[in-house]
Amino acid sequence: MASTDFSKIETLKQLNASLADKSYIEGTAVSQADVTVFKAFQSAYPEFSRWFNHIASKADEFDSFPAASAAAAEEEEDDDVDLFGSDDEEADAEAEKLKAERIAAYNAKKAAKPAKPAAKSIVTLDVKPWDDETNLEEMVANVKAIEMEGLTWGAHQFIPIGFGIKKLQINCVVEDDKVSLDDLQQSIEEDEDHVQSTDIAAMQKL
């Protein structure tokens, strides 16, 4: 026999075919060719060879051995199913663990970043009274009494606009995402005893 590489299935097939009509590898008696093939097969499949030789030694007792238990076979089959199920569960658990770790890492990275400062603007408002008899001090007090989250009142002044009438010009700083200027103007104009109208005179991002 040319090849003794029994790791290849083709070699096993060739050996089986060559022994179809003879009892030895070469000739009509045991020779070193048989020994070489035997050792090569045993080297390639040591556990199978050990099992085969062990079972072959008990050939005379084959009929006395008990049949395989159906319950045991079924239990073994169930164990196999459970085993595969366990593998799936372990894989799912591992995937969930990895997902949780990634989310935690993302949140930690996000938390580590410094918070962006709130966008703010400085706004100058013109508040016009009804006439020259309007009490401007009361009007400015009412304006500054308005409180909103993100609103900070600043300096003010009274500017003449004609016929003895003065308007209130007042500065404030607002957080853009918290303070609506429309709402702020509406709140000021609710002081109907003093305020005729309001306008945004200037606005600049900080």
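In case you wondered, yes, glycine gets a Cβ from its N, Cα and C as well.
None of the listed substitutions appears in this model.
Record note (Swiss-Prot), mutagenesis Ser121 to Ile, Leu or Asn: Reduces translation efficiency and enhances translation fidelity. The unchanged residue is displayed. The Cβ neighbour count for Ser121 (mutagenesis position), using a 10 Å radius and every protein chain shown, is 15.
DSSP assigns Phe163 (mutagenesis position) to coil, not to a helix or a strand. Proximity of Phe163 (mutagenesis position) to non-local residues of its own chain (separation of 6 or more, Cβ distance below 8 Å) is seen for Asp132, given in sequence order. One mutagenesis experiment catalogued in Swiss-Prot, Phe163 to Ala, is accompanied by this note: Temperature-sensitive.
Counting every protein chain shown, the Cβ of Lys205 (mutagenesis position) has 8 other Cβ atoms within 10 Å. Following the DSSP three-state reduction, the secondary structure of Lys205 (mutagenesis position) is strand. Under mutagenesis, Swiss-Prot gives Lys205 to Ala with this note: Loss of catalytic activity, but still binds to eEF1A.
DSSP assigns Ser121 (mutagenesis position) to a strand. Lys205 (mutagenesis position) and Ser121 (mutagenesis position) are 4 Å apart (CA-CA, integer value).
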